[in-house]
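To start, the structure itself, in structure tokens.
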Amino acid sequence: MSRRKENEEVDKQTRIAIVSDDKCKPKRCRQECKKTCPVVRMGKLCIEVTPTSKIASLSEELCIGCGICVKKCPFEAITIINLPSNLEKHTTHRYSKNSFKLHRLPIPRPGEVLGLVGQNGIGKSTALKILAGKQKPNLGKYANPPDWTEILSYFRGSELQNYFTKILEDNLKALVKPQYVDQIPKAVRGAVGDLLDKKDERELQTKICEMLDLSHIRDREIAQLSGGELQRFAIAMVCIQNADIFMFDEPSSYLDVKQRLNAALTIRSLLHPTKFIIVVEHDLSVLDYLSDFICCLYGVPGCYGVVTMPFSVREGINIFLDGFVPTENMRFRTESLTFKVSESATEEEIKRMNHYVYPAMVKTLGKFELTVEKGHFSDSEILVLLGENGTGKTTFIRMLAGNLQPDGEVELPMLNISYKPQKISPKFQNHVRHLLHDKIRDAYVHPQFIADVMKPMKIEEIMDQEVQNLSGGELQRVALVLCLGKPADVYLIDEPSAYLDSEQRLVAAKVIKRYILHAKKTGFVVEHDFIMATYLADRVIVIEGQPSVKTTAFSPQSLLNGMNRFLELLGITFRRDPNNFRPRINKNNSVKDTEQKRSGQFFFLEDEACN
């Protein structure tokens, strides 16, 4: 009898019901979920909706997982997930009934950098809050939260027991660099230099400002800083203070390749045998360069997240890309993500293509001067623009788009152009569905476009949301769909990876690549995520010179030559991972690094022949 009871217990516990606060509106529907639920019909209170309740309440113990309520809900507010295994005993935190649930925690180690990798909405920021001591883990008992004695006995025998004991005795001070740096000007006022002086506890301010290239903006007000400058300022503010735990939530957004590596070196300069460093990062090549070991997070965004045990850097990132955790024998993604140099047009197709030429151009904006060398492009190819921030990549794209007139009389090829700007500000006052209907009416109902672009970008899930309420990543996906849905000869896409998580970046890269190739169009892409840039590029336009003063955009080069030239400017070398061919940065002055620099091969494509 007890065996049967145990089995029932396990069956009950491996189901999780989520009701979305934003979508569930019991006063605006006929409560179809409650009326159609077979358990409610049998007289048990599986779904409760009282006249005063704001959202429906589902009992996970009584739910049989039939999924009828999920289909019947007019607002698509209910999600019922059968958990992969009995994870109930590993619950670390749950916010409330029918809400997000986090299983297990990453285990930081003193003197090493822990990297966290996973999708958006899977619990990385929740894990950081708990490890920083800002959120008390309730072990899933949201109605009756446990006290610290119970929490410590729960983590007994693991490294986290000592960690939380130290936090409780108040021996550990935690500093967190926030994820959304664009919110900083709303909270902080003053000049950069003054704010840094106030917090300079380690007396390393000058050194850190030099590493992060902040010395020339010390007199500027916070409100006048660009996204990249705010990001570097936020990293500097954390690095100059004394603390035991340093946490960085997405330190590379808004930064160019060179600044990303400088930020990584600055963060690694904090290493000390007694200090903990935790980094959440979506740019996999930077995460690889920055971390000593990695924890992956998998699950269903917004529903539940599971933290894996720590792995070495290479193994951790490969597990994330494979979508399979060997230690738990758990597959969390149906297909693995690989970086084989992607499909390109055959010689026959190249002969039939249209070839376009753009002339040499010069553009002066205030004190900044951009010189563009003459170049050409053809259908079905993507040109990636590589250069630091402030070298005129967006200016070049806007000149091609006809939004900006070059100096003098210059004839640009007459082309229809679709442009996705770098900064996306939602002005539209209605739902996503209306926006798509207004802007790309023909494309968004076309079965081919739905299969190639809309489905992989998961637009269906956000169709009925207000455009004003979308998160950064959702806005980015909508902007990409709008850009690709507009009929044009040339697609100009400025930073498609901003706000997207690692998985969405790779999906977006595949979507852009496939669409441009099959629709026989041309794409110009500005991208700082190195993995995404290498995946997308057929040819490369390198922009050199002194940022914000005088720069030159060279004519397009092959991927290998262009990358070599660009990496030589940065002084970095790349190798490829033998398993999934992703580019990996060599550690500075390592054997491989010295060897490649000596031979002048900064970018390796040696296994391209066998792909």
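Heads up, the Cβ atoms here are built off N, Cα and C, so glycines get one too.
So that you can see what the record holds, here are the features copied from Swiss-Prot:
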- 15-45: domain '4Fe-4S ferredoxin-type 1' (DOMAIN)
- Pro38 to Leu: Larval lethal. Viable but with reduced body and bristle size; when associated with L-146 (MUTAGEN)
- 54-83: domain '4Fe-4S ferredoxin-type 2' (DOMAIN)
- Ala77 to Thr: Embryonic lethal. Viable but with reduced body and bristle size; when associated with L-146 (MUTAGEN)
- 118-125, 387-394: ATP binding site (BINDING)
- Pro146 to Leu: Does not affect development. Viable but with reduced body and bristle size; when associated with L-38 or T-77 (MUTAGEN)
- Gln231 to Leu: Embryonic lethal (MUTAGEN)
- 350-570: domain 'ABC transporter 2' (DOMAIN)
- Glu503 to Gln: Constitutively associates with the 40S ribosomal subunit (MUTAGEN)
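Sequence features annotated in Swiss-Prot and their locations in the structure.
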{"residue": "Pro38", "record": "mutagenesis position", "DSSP (3 states)": "helix"}
{"residue": "Ala77", "record": "mutagenesis position", "DSSP (3 states)": "coil"}
{"residue": "Gly118", "record": "ATP binding site", "DSSP (3 states)": "coil"}
{"residue": "Lys124", "record": "ATP binding site", "DSSP (3 states)": "helix"}
{"residue": "Pro146", "record": "mutagenesis position", "DSSP (3 states)": "coil"}
{"residue": "Gly387", "record": "ATP binding site", "DSSP (3 states)": "coil"}
{"residue": "Lys393", "record": "ATP binding site", "DSSP (3 states)": "helix"}
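Helix, strand and coil counts under DSSP for the domain '4Fe-4S ferredoxin-type 1' (15-45) come to 12 helix, 5 strand, 14 coil. Around the Cβ of Pro146 (mutagenesis position), the same chain contributes Asn138, Leu139, Tyr154, each under 8 angstroms and 6 or more positions distant in sequence.
The Cα of Gly118 (ATP binding site) lies closest to that of Glu503, out of the mutagenesis positions Pro38, Ala77, Glu503. Sequence-distant contacts (6 or more apart, same chain, Cβ under 8 Å) of Thr391 (ATP binding site) comprise Leu370, Ile543, Glu544, Gly545, Pro547, Thr551.
Long-range Cβ contacts of Lys393 (ATP binding site) within its own chain (separation 6+, distance under 8 Å): Leu385, Gly387, Asp494, Val526, Ile543. Of all the mutagenesis positions in the list Pro38, Ala77, Gln231, Glu503, the shortest Cα-Cα distance to Asn389 (ATP binding site) is found for Gln231. If you take the Cα of Asn120 (ATP binding site) and the Cα of Glu503 (mutagenesis position), they are about 9 angstrom apart, rounded to a whole number. In the three-state DSSP assignment, the secondary structure recorded for Gln231 (mutagenesis position) is helix. Cβ neighbours of Ala77 (mutagenesis position) (same chain, under 8 Å, six or more residues apart in sequence): Val19, Ser20, Lys23, Cys24, Lys25, Ile55, Ala56. All protein chains shown were included, and the count of other CB atoms within 10 Å of the CB of Glu503 (mutagenesis position) stands at 20. It is Gln231 that, of the recorded positions Gln231, Asn389, has its Cβ surrounded by the most other Cβ atoms within 10 Å. Counting residues of the domain '4Fe-4S ferredoxin-type 2' (54-83) by DSSP class, helix then strand then coil, yields 5 helix, 7 strand, 18 coil. In the structure as shown, the Cβ atom of Pro38 (mutagenesis position) sits within 10 Å of 12 other Cβ atoms. Between Pro38 (mutagenesis position) and Ile122 (ATP binding site), the C-alpha separation comes to 31 Å. Residue pair Gln231 (mutagenesis position) / Lys124 (ATP binding site) shows a Cα separation of 19 Å.
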